[in-house]
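Participant: Quick one: structure below, then a few questions.
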Amino acid sequence: MAGGAFVSEGGGGGRSYEGGVTAFVIMTCIVAAMGGLLFGYDLGISGGVTSMEEFLTKFFPQVESQMKKAKHDTAYCKFDNQMLQLFTSSLYLAALVASFMASVITRKHGRKVSMFIGGLAFLIGALFNAFAVNVSMLIIGRLLLGVGVGFANQSTPVYLSEMAPAKIRGALNIGFQMAITIGILVANLINYGTSKMAQHGWRVSLGLAAVPAVVMVIGSFILPDTPNSMLERGKNEEAKQMLKKIRGADNVDHEFQDLIDAVEAAKKVENPWKNIMESKYRPALIFCSAIPFFQQITGINVIMFYAPVLFKTLGFGDDAALMSAVITGVVNMLSTFVSIYAVDRYGRRLLFLEGGIQMFICQLLVGSFIGARFGTSGTGTLTPATADWILAFICVYVAGFAWSWGPLGWLVPSEICPLEIRPAGQAINVSVNMFFTFLIGQFFLTMLCHMKFGLFYFFASMVAIMTVFIYFLLPETKGVPIEEMGRVWKQHWFWKKYIPEDAIIGGHDDNNTN
């Protein structure tokens, strides 16, 4: 490409800049994406630990007792215990609060500082859990883990979106989701192994959460900060040199000027939380709220949190329940590669819509199989064939999520906010995600006890609603530079009424279309 040239790209009217994909930016994004290991490891570890007999005997003897003595005459209510659910869900309540603190630190001190705080809090929380002697220590550890997750999830997707060139931003950003799936799979494998230990297997499972935390802490020292963040803090020359380095080009004037324009606009914003409520930011506000809500209401964390518990509820043995969780973890990780391949080739909308249809069908089928075997009484049994079918459809469901709502739930909110509201937008994204993750974690086992197999129909109906929402209201953002999202909203049939002309930056583009 000739020096200084830029061309229009499909998928929303944005343009690409000079420079290509460098080994430096790929390595940087890989290290940063390890922040997803924090989230993924915890998602995978808690369900396996809460199904371990030694753990239940020590901390939740009433649950272990009701399982052994079969006090409940329904399989649906076998694990229904609020304190047990609080062990899982408390992390996400802390993450919700931490995400708001992280947004301020991310803006004032850079993305790296937030990533460091996240890793350190997660490390301390892992040690609390590994050496816990009572439920209070467990909950304190989980709250510290939540602070780590809140900071990491607020800063890492923003960091990835700002470092990556627009044409591969989707693939590199999905590295965060890939790290989450790797963390889930590793946690499932560790749970399967530690369940064989005579003693303290649960301590090993919880303590090994320190490993991704150490990676995050070390990575935060190694990584450079983003040009966007440097400009926000007045380091213009350093920002330009970093932009040249990550783009592998000497002439980055057009992109650098757009970044400067965005930073100047951001400096005029004294309160991003107030400004994000303005009408011109309405699309970003809606999607930063709706996408994480819908992501959680798919029911995916029913599988991620409680896979071993769910499979034991349905009559799988201890080994079979843990191995089934490993299988879903493998499917989750491998399916994420589909998204990495497809997101910048076929766009975000196609993956959202296909994944939604796939999840809807699978939720209906799983609910129907469970209803046919257990009915409303919950006193039936699973045949091996039925168990295999349920596991198969859960795997297809997980695959649909893993190449659509899983990675895109983090990617799209991180790429649609202009710089002046980006920390606030990402904080909303993370906090809404964490709030509904908390609700699912805290009340799923109770909902299963009361709604029985109908719970899967409930999740299916939510998937149908969110798929229609995406079809009508989300424009394609493939190949659109972050600072040019105003053009995309301005061209959309519904959102254009909220976007004034002066909200579109980059006036030196001759290829603007209406």
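Each position is counted from 1, following the chain as shown.
Glycine is treated like the rest: Cβ placed from N, Cα and C.
Checked Swiss-Prot, it gives:
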type    : residues                                       : note
BINDING : Gln177, Gln295, Gln296, Asn301, Asn332, Trp410 : beta-D-glucose binding site
MUTAGEN : Phe39 to Ala                                   : Reduces affinity for glucose 8-fold
MUTAGEN : Leu43 to Ala                                   : Reduces affinity for glucose 150-fold and turns STP10 into a low affinity transporter
MUTAGEN : Cys77 to Ala                                   : Increases sensitivity to alkaline pH and can only function fully at acidic pH (pH < 5)
MUTAGEN : Glu162 to Gln                                  : Abolishes glucose transport activity; when associated with N-344
MUTAGEN : Gln177 to Ala                                  : Reduces affinity for glucose 37-fold
MUTAGEN : Ile184 to Ala                                  : Reduces affinity for glucose 3-fold
MUTAGEN : Asp344 to Asn                                  : Abolishes glucose transport activity; when associated with Q-162
MUTAGEN : Cys449 to Ala                                  : Increases sensitivity to alkaline pH and can only function fully at acidic pH (pH < 5)
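Could you tell me the structural context for the features on the list?
Facilitator: Taking Cβ-Cβ distances under 8 Å and a sequence separation of 6 or more, the neighbours of Gln295 (beta-D-glucose binding site) in its chain are Trp405, Gly406, Gly409, Asn433. DSSP classifies Gln295 (beta-D-glucose binding site) as helix under the three-state reduction.
Summarising the environment of Phe39 (mutagenesis position), the number of other Cβ atoms within 10 Å of its Cβ, over all protein chains shown, is 30.
In the shown protein chains, 28 other C-beta atoms lie within 10 A of the C-beta of Leu43 (mutagenesis position).
Non-local contacts of Cys77 (mutagenesis position) by the CB criterion (under 8 A, 6+ apart in sequence, same chain) comprise Gly378, Leu448, Cys449. Secondary structure at Cys77 (mutagenesis position), taken from DSSP and collapsed to helix, strand or coil, is helix.
Annotation for Glu162 (mutagenesis position): same-chain Cβ neighbours under 8 Å, separated by at least 6 residues, are Arg111, Thr226, Pro227, Asn228, Ser229, Ile482.
Within 10 Å of the Cβ of Gln177 (mutagenesis position) there are 27 other Cβ atoms, across all protein chains.
Note on Ile184 (mutagenesis position): other Cβ atoms within 10 Å of its Cβ, all shown chains, come to 31.
The C-beta environment of Asp344 (mutagenesis position), restricted to residues of the same chain at least 6 apart in sequence and closer than 8 Å, consists of Lys167, Ile168, Arg169, Gly170, Ala171, Lys478, Gly479.
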Participant: By Cβ count within 10 Å, point out the most packed of the recorded positions listed: Gln296, Asn301, Trp410, Cys449.
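Facilitator: Selected residue: Trp410.
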Participant: Quick check: which same-chain residues outside Gln177, Gln295, Gln296, Asn301, Asn332, Trp410 lie with their CB within 8 A of the centre of the beta-D-glucose site CB atoms?
Facilitator: Ile180, Ile300, Met304, Phe401, Trp405, Gly406, Gly409, Asn433
Participant: Any same-chain residues 6+ apart from Asn332 (beta-D-glucose binding site) with CB under 8 Å of its CB? Would you list them in sequence order, or say none?
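Facilitator: Once residues fewer than 6 apart are set aside, Asn332 (beta-D-glucose binding site) is near Thr181, Ile184, Leu185, Val398, Ala399, Phe401, Ala402, Gly406.
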Participant: Could you state, as a whole number of Å, the largest distance between Cα atoms of any two of Gln177, Gln295, Gln296, Asn301, Asn332, Trp410, the listed beta-D-glucose binders?
Facilitator: 16
Participant: List the recorded positions among Gln177, Asn301, Trp410 whose C-alpha is within 10 Å of the C-alpha of Leu43 (mutagenesis position), in sequence order, or say none.
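Facilitator: If one measures from the Cα of Leu43 (mutagenesis position), the recorded positions that come within 10 Å are Asn301.
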Participant: What's the CA-CA gap between Trp410 (beta-D-glucose binding site) and Gln177 (mutagenesis position) in angstrom, rounded?
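Facilitator: The separation of the Cα atoms works out to 8 Å.
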